Amino acid sequence: MSPKRIISTPLAPQPIGPYSQAVQVGNTVYLSGQIGMNVRTNEMVTGPIRDEAQQAFTNMKAVVEASGAKMSDVVKVNIFIRNFNDFPAINDVMKEFFQSPFPARSTVGVAELPKNARVEIESIVVIE
């Protein structure tokens with residue numbers, strides 16, 4: 001088994017619990033969930049869900065790039081949302097960060113998320 005490497009960047013919010021921003025094993029990187037927290041203020045982005053989702057994807061991108069990968073290397077995205085009425089807006093934001101062919105994806109409705117977030121995004125990256 002390949003040794004694991006911990007990925008950490010100051011360009012994304014620091015973990016709010018006992019976990020790493022990402023862990024790399026071999027050429028696969030497993031990203032922890034990112035929420036719409038502004039890294040400079042450590043406050044949640046307020047306003048439309050679109051703004052919160054953009055911040056969550058921006059945070060995810062920072063961790064992806066800290067691993068040495070690109071967003072086009074993302075193979076799987078898991079999105080957790082509190083309200084499925086937000087689904088179309090989150091889809092629109094995702095298209096700002098990914099182009100076809102899109103990564104595989106699951107979207108799961110949940111009752112609550114950390115910091116009262118409305119969306120949380122985790123992903124798996126394979127570095128070629």
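Each residue, glycine too, has its Cβ placed from N, Cα and C.
Don't look for the substitutions in this one, it keeps the originals.
These figures come from a predicted structure and were not determined experimentally.
A 10 Å cutoff on Cβ-Cβ distances gives Tyr19 (mutagenesis position) a total of 10 other Cβ atoms nearby, all chains included. Classification of Tyr19 (mutagenesis position) by DSSP places it in coil, neither helical nor stranded. In Swiss-Prot, a published mutagenesis experiment is listed as Tyr19 to Ala, annotated Loss of imine deaminase activity; when associated with A-33; A-59; A-91; A-105; A-114 and A-120.
DSSP assigns Gly33 (mutagenesis position) to a strand in the three-state reduction. The number of other Cβ atoms within 10 Å of the Cβ belonging to Gly33 (mutagenesis position), over all protein chains shown, comes to 19. What Swiss-Prot says about the mutagenesis result for Gly33 to Ala is this: Loss of imine deaminase activity; when associated with A-19; A-59; A-91; A-105; A-114 and A-120.
The mutagenesis experiment Asn59 to Ala is recorded by Swiss-Prot, whose note states: Loss of imine deaminase activity; when associated with A-19; A-33; A-91; A-105; A-114 and A-120. For the recorded site, Asn59 (mutagenesis position), the DSSP three-state label reads helix. On its own chain, Asn59 (mutagenesis position) has Ala12, Pro13, Gln34, Ile35, Gly36, Met37, Val39 as residues at least 6 apart in sequence with a Cβ closer than 8 Å to its own Cβ.
The Cβ of Asn91 (mutagenesis position) lies under 8 Å from the Cβ of no residue that is in the same chain and 6 or more residues away along the sequence. One mutagenesis experiment catalogued in Swiss-Prot, Asn91 to Ala, is accompanied by this note: Loss of imine deaminase activity; when associated with A-19; A-33; A-59; A-105; A-114 and A-120.
Here the residue is the original one, but Swiss-Prot notes a mutagenesis experiment at this spot, Arg105 to Ala: Loss of imine deaminase activity; when associated with A-19; A-33; A-59; A-91; A-114 and A-120. According to DSSP, Arg105 (mutagenesis position) is assigned to a strand segment. Sequence-distant contacts of Arg105 (mutagenesis position), defined as residues of its own chain at least six apart whose C-beta falls under 8 angstroms from its C-beta, comprise Lys76, Val77, Asn78, Ile79, Met94.
Listed in sequence order, the residues of the same chain lying 6 or more apart from Pro114 (mutagenesis position) and placing their CB within less than 8 Å of its CB are Ile16, Gly17, Ile35, Glu120. In Swiss-Prot, a mutagenesis experiment is listed as Pro114 to Ala, annotated with the note Loss of imine deaminase activity; when associated with A-19; A-33; A-59; A-91; A-105 and A-120.
Recorded in Swiss-Prot as a mutagenesis result, Glu120 to Ala carries the remark: Loss of imine deaminase activity; when associated with A-19; A-33; A-59; A-91; A-105 and A-114. When secondary structure is read from DSSP and collapsed to three states, Glu120 (mutagenesis position) falls in the strand class. Around the Cβ of Glu120 (mutagenesis position), the number of neighbouring Cβ atoms within 10 Å comes to 22.
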Report, in whole Å, the straight Cα-to-Cα distance of Gly33 (mutagenesis position) from Tyr19 (mutagenesis position).
10
